[in-house]
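**Student:** Residues annotated as domain 'RdRp catalytic' in Swiss-Prot, with sequence analysis given as evidence: 286-483. The annotation that Swiss-Prot gives for the mutagenesis experiment R233 to A reads: Complete loss of RNA synthesis in vitro. Experimental mutagenesis is annotated in Swiss-Prot for K235 to A, with the remark: Complete loss of RNA synthesis in vitro. Record note (Swiss-Prot) on the mutagenesis of R238 to A: Complete loss of RNA synthesis in vitro. According to Swiss-Prot, the mutagenesis experiment F251 to A carries this note: 20% loss of RNA synthesis in vitro. Mutagenesis annotation in Swiss-Prot: F254 to A, described as 50% loss of RNA synthesis in vitro; the structure shown retains the original residue. Here the residue is the original one, while Swiss-Prot reports the published mutagenesis S269 to A with the comment 70% loss of RNA synthesis in vitro. Record note (Swiss-Prot) on the mutagenesis of V273 to A: 80% loss of RNA synthesis in vitro.
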Amino acid sequence: MDVNPTLLFLKVPAQNAISTTFPYTGDPPYSHGTGTGYTMDTVNRTHQYSERGRWTTNTETGAPQLNPIDGPLPEDNEPSGYAQTDCVLEAMAFLEESHPGIFETSCLETMEVVQQTRVDKLTQGRQTYDWTLNRNQPAATALANTIEVFRSNGLTANESGRLIDFLKDVMESMNKEEMEITTHFQRKRRVRDNMTKKMVTQRTIGKRKQRLNKRSYLIRALTLNTMTKDAERGKLKRRAIATPGMQIRGFVYFVETLARSICEKLEQSGLPVGGNEKKAKLANVVRKMMTNSQDTEISFTITGDNTKWNENQNPRMFLAMITYITRNQPEWFRNVLSIAPIMFSNKMARLGKGYMFESKSMKIRTQIPAEMLASIDLKYFNDSTRKKIEKIRPLLIDGTASLSPGMMMGMFNMLSTVLGVSILNLGQKRHTKTTYWWDGLQSSDDFALIVNAPNHEGIQAGVNRFYRTCKLLGINMSKKKSYINRTGTFEFTSFFYRYGFVANFSMELPSFGVSGINESADMSIGVTVIKNNMINNDLGPATAQMALQLFIKDYRYTYRCHRGDTQIQTRRSFEIKKLWEQTHSKAGLLVSDGGPNLYNIRNLHIPEVCLKWELMDEDYQGRLCNPLNPFVNHKDIESVNNAVIMPAHGPAKNMEYDAVATTHSWIPKRNRSILNTSQRGILEDEQMYQKCCNLFEKFFPSSSYRRPVGISSMVEAMVSRARIDARIDFESGRIKKEEFTEIMKICSTIEELRRQK
């Protein structure tokens, strides 16, 4: 039957239909090829916004640097990065005055974190620029390589396992005259394959020592590698994002810890909270403005958009902020926190892979690496690329571009939020000393501004003053993209507010469907997503029931597990029909074994195995959940697993789902082809790390331990823990004397081996 789509909306208030206009169904666009062009765009734009600043040369690396701070006051409307130090410091002072003790308290909290954080904090995170190999690696591998190189160069403070000591090594390394590193290279040779008698290319991995002088090492330590941001919806053009190396990461982490601590105490900050908590926080600010705008005042809200937030921020400004925030703190703490902004003021952007050329007539392709862009003849490039390269050439050193102004995407989200909130804080009547006043919300580069005044002229004056104040702090509110409404209707971080937040359900659309982990996890995640959306996103019962039916259908097609009594023929139907016929209680079969679906919107919280357990034949139960069955996954299955859910917007969310270990919880094996590449050593390293970490977790189940503070290695911590546990178990009679003696003997042997090593 044909449904007239307008009928769907007859009962729906217009603002609730906002979701239907979002570009969130279907696959998001991905980037292909090189990100070099996007990176050059970023570098060139950033310099253009600060072009009237002062040029200097870095004495260590020889890199030309542009400093726009305290530069000429900006022209109206043009985005610019000329932040004025005294204005930023004054905004900080007023922020502190409105929140007495906020900086002091946050510093104390951060100091505690700094002293307790272990170096393994840096293994979190995805791709990281590995300066030893000059390319991206998984974070854990990049950290291991860095520590290995440090050790072979006589830097061993990091062996304490504390992050702060690793950072001491980083500081030391920058003073060394040279650093020796091990690099990998590939040898290719043509050999005849014994089986097929064809010629094949064999790759072998060689390692060689390489010495980096101080200048080359500094350039690498200050390098941010760049990639193209994938899966951005609603944009025509791609853009570049940066991934910093291990030298920078630790320092950034501490700065962000301090800024996060401050943001938690600011009612206008949309970070670090999320979800319903964030909505509640924001609703409070709106409520305050609406209740305070008495009958004599009118209230308007700007849904704000800033032009090129990152490219106009400046690390030197962040340094000024940190210097102010930590002004009464111990010297060592101030030094640790000021290093990140100093490194960012001297950062280099790696231009990525370079360009690929192909000649149609000669059928050959050749790669022009970024290192060659400084010297290659420009006649091979089209006009726009030629302009980019000409512009960037004065900034190039060894395939990286000097990029002093600007902050690449996502590096100092918390600290830049503090800067934004400090302007919102200036809107109180006692600061504006006029009839208008403002407040608002800030989350990284996104903001909403609420202005109250007796009349429209006052509103206009307030907005103008806000706009100009922003300019003085290097923030450029876009007049084209921001829009103003009566307070009560606005959008902030993709939350739509209309006398309360409306659910923007389309944002969640990408997370519906079959995840593709395995039959067990997929069923569990699928129903959990539906359940969560009923709780958080206004997914009504009828729609949820429909979503569930669609999900089951999708699931059956994905895993070819149509019901045993269906006519649909697939590769699995023969086995499934056989099982169906043999089974006495057919309702007990899992959907993935051709059983019926027993889910409805009332029982989504129950794992399928539990839901059907009482209905199952006994021998089916035995096969399904028997730990001796080789197909039941033997990895310790936590009762709760985490799935990473990608909403259409914002960061990936961690979602918990219940996991029951059955024959369906298999884990696919790694692709073989990786084992023949240079990545193989890395894989082995990763597995070794994994094993060590798993072992450590066994000794210290997360419920029972506070991280070992103080200086002990993982092995020492585990041995001492084993001894304590053994003694307790022996004294309470849980283990026999022989077992106790054996454990003690093993512990002593381990310590002995460590001493000999």
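Yeah, the Cβs are placed from backbone N, Cα and C, and that goes for glycine too.
Original residues only: the substitutions mentioned are not part of this model.
Source: prediction; values computed, not measured.
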**Student:** Say you check the Cα of K235 (mutagenesis position) against those of the mutagenesis positions F251, F254, S269; which is nearest?
**Tutor:** S269
**Student:** List nothing but the one residue from R233, K235, R238 whose Cβ has the fewest other Cβ atoms within 10 Å; the candidates are the mutagenesis positions.
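**Tutor:** It is K235 that, of the mutagenesis positions R233, K235, R238, has the fewest other Cβ atoms within 10 Å.
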**Student:** I want to verify one value. Collapsing DSSP to three states, which class is S269 (mutagenesis position)?
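**Tutor:** DSSP call for S269 (mutagenesis position): strand.
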**Student:** Between F251 (mutagenesis position) and V273 (mutagenesis position), how far is it from one CA atom to the other, in Å?
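**Tutor:** Each residue's Cα considered, F251 (mutagenesis position) and V273 (mutagenesis position) end up 22 Å apart.
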**Student:** Where V273 (mutagenesis position) and F254 (mutagenesis position) are concerned, what is their Cα separation in Å, rounded?
**Tutor:** 18
**Student:** Long-range neighbours only, meaning 6 or more apart in sequence with Cβ under 8 Å: which ones does S269 (mutagenesis position) have?
**Tutor:** C263, T417, V418, V421, L441, Q442, S443
**Student:** Which is it, of F251, V273: the one of these mutagenesis positions whose Cβ has the most other Cβ atoms within 10 Å?
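**Tutor:** Answer returned by the neighbour count: F251.
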